[in-house]
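The domain 'FHA' annotation in Swiss-Prot covers 38-92. Under the heading of mutagenesis, Swiss-Prot lists ARG42 to Ala and annotates it as follows: Abolishes interaction with ATM-phosphorylated MDC1. Abolishes interaction with human herpesvirus 1 ICP0. Abolishes recruitment to DNA damage sites after UV irradiation, ionizing radiation, or treatment with an alkylating agent. Does not affect ubiquitination of NBN. Looking at Swiss-Prot, you'll find the mutagenesis CYS403 to Ser noted as follows: Marked reduction of E2-dependent ubiquitination of histone H2A. Loss of UBE2E2- and UBE2N-binding. Loss of nuclear localization. While the structure shown retains the original residue, Swiss-Prot records the mutagenesis experiment ILE405 to Ala with this note: Impairs interaction with UBE2L6/UBCH8 and ability to mediate 'Lys-48'-linked ubiquitination E3 ligase activity, while it still catalyzes 'Lys-63'-linked ubiquitination and still interacts with UBE2N/UBC13. For CYS406 to Ser, Swiss-Prot lists a mutagenesis experiment annotated as follows: Abolishes ubiquitin-ligase activity. Here Swiss-Prot notes a mutagenesis experiment, ASP443 to Arg, with the remark: Does not affect the monomeric structure but abolishes ability to monoubiquitinate H2A in nucleosomes.
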Amino acid sequence: MGEPGFFVTGDRAGGRSWCLRRVGMSAGWLLLEDGCEVTVGRGFGVTYQLVSKICPLMISRNHCVLKQNPEGQWTIMDNKSLNGVWLNRARLEPLRVYSIHQGDYIQLGVPLENKENAEYEYEVTEEDWETIYPCLSPKNDQMIEKNKELRTKRKFSLDELAGPGAEGPSNLKSKINKVSCESGQPVKSQGKGEVASTPSDNLDPKLTALEPSKTTGAPIYPGFPKVTEVHHEQKASNSSASQRSLQMFKVTMSRILRLKIQMQEKHEAVMNVKKQTQKGNSKKVVQMEQELQDLQSQLCAEQAQQQARVEQLEKTFQEEEQHLQGLEIAQGEKDLKQQLAQALQEHWALMEELNRSKKDFEAIIQAKNKELEQTKEEKEKMQAQKEEVLSHMNDVLENELQCIICSEYFIEAVTLNCAHSFCSYCINEWMKRKIECPICRKDIKSKTYSLVLDNCINKMVNNLSSEVKERRIVLIRERKAKRLF
């Protein structure tokens, strides 16, 4: 049996058996039965079928073979797998038998780029049967029988097949619509001074001096001296100045409302672009982002104009205060105060509307930025997946669909009676010298053209680089020309 450290067959009746223990897991162990050949791969005719969830093509159809030599020692052989078999961190040569011992480390395949370890790592060990049995991986024939039983009992309903489904409009859209509806309500002048408590950050700090009193709820005005009398001409002059101020506020209010309508239209456009961004329309996203920036600039300009009008209003108030000094009429004072109070209420209503519009616009910009980031991440993920699929497809073409004679992808694939496939031109040239299969050396009795294999190769080549396509076209033309001569 060799040295004590060699990996030799255990006696299950004695309570101990040899197995490949899955590193870091209490399941998926592979039992090595005495006198049995153990094959591992992703195909159907193996002892243990391993199907990678991360990379389906990591494990070949018949990846490796484990069996005993005449002395009873277990060995492992790489059966020409794509990603190789590793014994103690060293890759094995294909079709060469290696002895394995207690504590040896076996790795099937290679780690992915973002992983440190491979998905299938095992350690050669001998354990008690009671310890091994709960952790064993089911054999392929057992899994087939189990799947047949489940398939006869399985019934799906529409409710089971229907997932949570696509949700309705996004929370972001409903939230923005809610804010827009709130800000779109008509502004009513209230005597209690219910105005925005937080002015815009871009406004002049002087405006805070006009903030309503928190205790009384009424606006606080600069000191107005008591007036006892006024001439009719002076009263008319002061009234016309107040009317002009009110007119200016009304014009500003109409501009703000127009700007809000533009923001609502832009919001609808953003939601429409959201659907287009899912299809990869990045140009439309960039254009919409530029339009949003232009709208923000327009809002800032309107805010600056409003600040200038407020300063002009303060100047008007000071001038009216100077005119009112020394005037002695109670009725004129009362009328003027009412007009000034109304003007200030409209001013604060305008400021509140401006703040709401600013918040709505900032919410739209934040939502758009978030959507752009998500779109970029999804595009990068899709590109990475596409490159991975092309890489795997190229590996499959190179390892499974190449002619062993010319080392090119099959051109007019022909399958012999021994089930090996070659190019039609290559096997015809070979048969001029020998009437036997180049791989298994069996006599060639029949040849069958495989149209399915040709169509599959042509479709897969269409997804490869232009160099591969051009080379294949040149080879097809050369072989057709040689066939004519």
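Positions of Cβ are set from backbone N, Cα and C atoms, glycine also.
Nothing has been swapped: the model has the original residues at all the noted spots.
The two recorded residues, CYS406 (mutagenesis position) and ASP443 (mutagenesis position), have Cα atoms 20 Å apart. Averaged over the domain 'FHA' (38-92), the predicted model reaches a pLDDT of 91.
In the three-state DSSP reading, ASP443 (mutagenesis position) counts as strand. Listed in sequence order, PHE422, CYS423, CYS426, ILE427, GLU429, TRP430, PRO438 are the same-chain residues at least 6 apart in sequence whose CB falls under 8 Å from the CB of ILE405 (mutagenesis position).
The distance from the Cα of CYS403 (mutagenesis position) to the Cα of ASP443 (mutagenesis position) comes to 19 Å. Counting other Cβ atoms within 10 Å of each Cβ, the lowest count among the mutagenesis positions CYS403, CYS406 belongs to CYS406.
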